[in-house]
Amino acid sequence: MIHTNLKKKFSLFILVFLLFAVICVWKKGSDYEALTLQAKEFQMPKSQEKVAMGSASQVVFSNSKQDPKEDIPILSYHRVTAKVKPQPSFQVWDKDSTYSKLNPRLLKIWRNYLNMNKYKVSYKGPGPGVKFSVEALRCHLRDHVNVSMIEATDFPFNTTEWEGYLPKENFRTKVGPWQRCAVVSSAGSLKNSQLGREIDNHDAVLRFNGAPTDNFQQDVGSKTTIRLMNSQLVTTEKRFLKDSLYTEGILIVWDPSVYHADIPKWYQKPDYNFFETYKSYRRLNPSQPFYILKPQMPWELWDIIQEISADLIQPNPPSSGMLGIIIMMTLCDQVDIYEFLPSKRKTDVCYYHQKFFDSACTMGAYHPLLFEKNMVKHLNEGTDEDIYLFGKATLSGFRNIRC
């Protein structure tokens, strides 16, 4: 009897123990499930995670905190800005270029011109290597480079020998002012550029010497507002008096004088004696505007190029290209210059209309072209991408600047 009662008590104890164990296991499973569901509630789906990782601004979660009022975890976060992808760099003209870029042949030519000093240059101004901001240099050019033409009141052009030959209308009243202007170089890199339409969309277009537009309109356009020519072309070009190329737009001829010579002294000894050809042209085309640039202007510009350049530059006048840029800066609010600074199409072919090869056409030999390009690159307000793709530099004109 006693043995039977003990057996029943033992069985009841086992039953209670098993029941307690089952209840504990069930409760633990419920807690685990609740925790799993809670974790899932705050888990970012993989698709959303990928979107967030690819966005410019990512949300980064830190340790969760408990709200004392409600037993709900609060996730604190802060924003992390992703690194901006760097802009692509373009290999374009370096505004700090020096003669170290020249090949041995051009370096020898430079030394020869320094020794020759044909124009008796004796520069006594500041520099070399004076640093200007873009704004200060623009003001410096405006205030010290006088773009003006020979007038009938200038001796000896006021004598009977010249009566009736010079244009009656003042140059500044004949041209401009314009908003957007284009200066189109004659560089071989303009070939296959497809820039013609863009160039023609400007209010005025300046071209140089005998650079044609016929058969090249797709690359260089067809509009010609001003044509700047050197005295060598006017004197030696046999077609000058007959070719219709030289009857379109306003013509300007320039001839270098001895360093800072006045008009009478220059007239006695011009670099090229173009005066008789000029008179012949005016007799044939009396209504064609044809101006003569005062000889002081190129040397006023040369002084500034030397002032800001780290090296001694050739003691020769600036190129027609640089003169044309300054002329248009006096007449226009904005000047777009094409292939003065070379693009990705850079070539040793000198002209888009001729097959003549020489690296001097890009780097300079007679003219201080390398340092002219340095100055234009410094003044450029466009992008390196524009230079690389289109050979296009954009400069502000002088008319609206405050100095």
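Glycine is no exception: its Cβ is also placed from the backbone N, Cα and C atoms.
Under its mutagenesis annotations, Swiss-Prot gives TYR119 to Ala the following note: Protein destabilization. Around TYR119 (mutagenesis position), a 10 Å sphere centred on its CB holds 19 further CB atoms from the protein chains shown.
Looking at Swiss-Prot, the entry for mutagenesis of TYR119 to Phe says: No effect on protein stability, nor on catalytic activity.
Its Cβ taken as reference, ARG180 (mutagenesis position) is surrounded by 15 other Cβ atoms within 10 Å in the chains shown. Under DSSP, ARG180 (mutagenesis position) is assigned to a strand (E or B) in the three-state scheme. Under its mutagenesis entries, Swiss-Prot includes ARG180 to Ala with the note: Small decrease of sialyltransferase activity.
Counting every protein chain shown, the number of other Cβ atoms lying within 10 Å of the Cβ of CYS181 (mutagenesis position) is 27. Listed in Swiss-Prot as a mutagenesis experiment, CYS181 to Ala is described as follows: Loss of sialyltransferase activity and aberrant subcellular location.
Feature annotation from Swiss-Prot assigns substrate binding site to SER186, ASN209, ASN230, SER319, SER320, GLY321, CYS350, TYR351, THR362, TYR366, LYS373. Residue environment of SER186 (substrate binding site) contains 21 other Cβ atoms, counted within 10 Å of its Cβ in all protein chains.
In the shown protein chains, 21 other C-beta atoms lie within 10 A of the C-beta of PHE208 (mutagenesis position). Under the three-state DSSP scheme, PHE208 (mutagenesis position) falls in the strand class. A mutagenesis experiment is reported in Swiss-Prot for this position, PHE208 to Ala, and the note states: Reduced KM/kcat values for CMP-Neu5Ac, no effect on kinetic constants for beta-Gal1,4-GlcNAc.
In Swiss-Prot, the entry for mutagenesis ASN230 to Ala states: Loss of catalytic activity. The structure shown retains the original residue. Residues within less than 8 Å, Cβ to Cβ, of ASN230 (mutagenesis position) and separated from it by at least 6 positions along the same chain comprise ASN209, VAL253, TRP254, ASP255, TYR272, SER320.
Same-chain residues at least 6 positions away in sequence with a Cβ under 8 Å from that of ASP271 (mutagenesis position) are, in sequence order, SER231, GLN232, ASP255, PRO256, SER257. Mapped onto three states, the DSSP output places ASP271 (mutagenesis position) in coil. The annotation that Swiss-Prot gives for the mutagenesis experiment ASP271 to Ala reads: Decreased catalytic activity.
Here the residue is the original one, while Swiss-Prot reports the published mutagenesis TYR272 to Ala with the comment Strongly decreased catalytic activity. Cβ contacts within 10 Å of TYR272 (mutagenesis position), excluding its own Cβ and spanning all protein chains shown: 16.
Annotation of the published mutagenesis CYS332 to Ser in Swiss-Prot: Loss of sialyltransferase activity; the original residue is retained in the structure shown. In the shown protein chains, 27 other C-beta atoms lie within 10 A of the C-beta of CYS332 (mutagenesis position). When secondary structure is read from DSSP and collapsed to three states, CYS332 (mutagenesis position) falls in the strand class.
Under its mutagenesis annotations, Swiss-Prot gives HIS367 to Ala the following note: Loss of catalytic activity. Around the Cβ of HIS367 (mutagenesis position), a 10 Å sphere holds 20 further Cβ atoms from the protein chains shown. The DSSP secondary structure for HIS367 (mutagenesis position) is coil.
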- Message: Measuring Cα to Cα, how far is TYR119 (mutagenesis position) from LYS373 (substrate binding site) in Å?
- Response: 22
- Task: Measure from the CA atom of PHE208 (mutagenesis position) to the CA atom of THR362 (substrate binding site) and give the result in Å, rounded to a whole number.
- Result: 16
- Item | Site with most surrounding Cβ atoms, counting all protein chains shown within 10 Å, from the binding-site residues CYS350, THR362 | THR362
- Using a 10 Å cut-off, grab the number of neighbouring Cβ atoms around the Cβ of LYS373 (substrate binding site), all chains included. 24
- Query: DSSP on SER186 (substrate binding site), three-state: which is it?
  - Reply: coil
